[in-house]
Amino acid sequence: MENRWQVMIVWQVDRMRINTWKRLVKHHMYISRKAKDWFYRHHYESTNPKISSEVHIPLGDAKLVITTYWGLHTGERDWHLGQGVSIEWRKKRYSTQVDPDLADQLIHLHYFDCFSESAIRNTILGRIVSPRCEYQAGHNKVGSLQYLALAALIKPKQIKPPLPSVRKLTEDRWNKPQKTKGHRGSHTMNGH
């Protein structure tokens, strides 16, 4: 019988970012209790030796599983040290992979207080609304003019430490274009 391959999207992430993610998840599970329903699975609880950890986030009758890996093949650059993250949505026997933005939106729908679009309608109806959004990573678009006006009145409260964002975990901070301050290009290229 032939070998069968299963392809999975694994976001290449540096080790320090994964460690920060794990610390934030554990802090909000055990200390702040904002993520008390989440489940953290250690590497020694997994049968796969490449799995570093798993975070199971219940979403109603489904769940989001964020798996961190170690010991993968290194990437093209020196800092790609064989660490990675996969994000999976599971419901009963069905599972699919999701991108970090969608993962943050799914987390935001089920956890953390939010001052959202529905706040405008609820405010007009005289209902009490949450004064601010605790999980800004869950919003990926610019709100309506009314939403922006109401949000401008209420400054977001900085939560220390911040809530764990999947988008922030998988963000590629190495390949972004560098920003130089003050100078308009190279001195040698400008002829100065």
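Cβ atoms are placed via backbone N, Cα and C, with glycine included.
A simple way to gauge crowding: the CB of HIS108 (mutagenesis position) has 21 other CB atoms within 10 angstroms, across all the protein chains here. HIS108 to Leu appears in Swiss-Prot as a published mutagenesis result, with the remark: Complete loss of interaction with CUL5.
Annotation note: HIS108 (mutagenesis position) sits in a helical segment as assigned by DSSP. Feature annotation from Swiss-Prot assigns Zn(2+) binding site to HIS108, CYS114, CYS133, HIS139.
Under mutagenesis, Swiss-Prot gives CYS114 to Ser with this note: 98% loss of viral infectivity. Complete loss of interaction with CUL5.
Quoting Swiss-Prot on the mutagenesis of SER144 to Ala: 25% loss of interaction with CUL5. Does not affect interaction with host ELOC.
While the structure shown retains the original residue, Swiss-Prot records the mutagenesis experiment LEU145 to Ala with this note: Complete loss of interaction with CUL5. Abolished interaction with host ELOC.
Experimental mutagenesis at this site is recorded by Swiss-Prot as GLN146 to Ala, annotated: 90% loss of interaction with CUL5. Does not affect interaction with host ELOC.
Quoted from Swiss-Prot for the published mutagenesis LEU150 to Ala: 90% loss of CUL5 binding activity.
In Swiss-Prot, the entry for mutagenesis LYS157 to Ala states: No effect viral infectivity. The structure shown retains the original residue.
Annotation of the mutagenesis experiment LEU163 to Ala in Swiss-Prot: 26% loss of viral infectivity. Does not affect interaction with host ELOC.
The annotation that Swiss-Prot gives for the mutagenesis experiment PRO164 to Ala reads: 63% loss of viral infectivity.
Listed in Swiss-Prot as a mutagenesis experiment, VAL166 to Ala is described as follows: 20% loss of viral infectivity. All protein chains shown were included, and the count of other CB atoms within 10 Å of the CB of VAL166 (mutagenesis position) stands at 27.
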Check your understanding: How far is it from VAL166 (mutagenesis position) to HIS108 (mutagenesis position), counting Cα to Cα, in Å?
Key -> 11
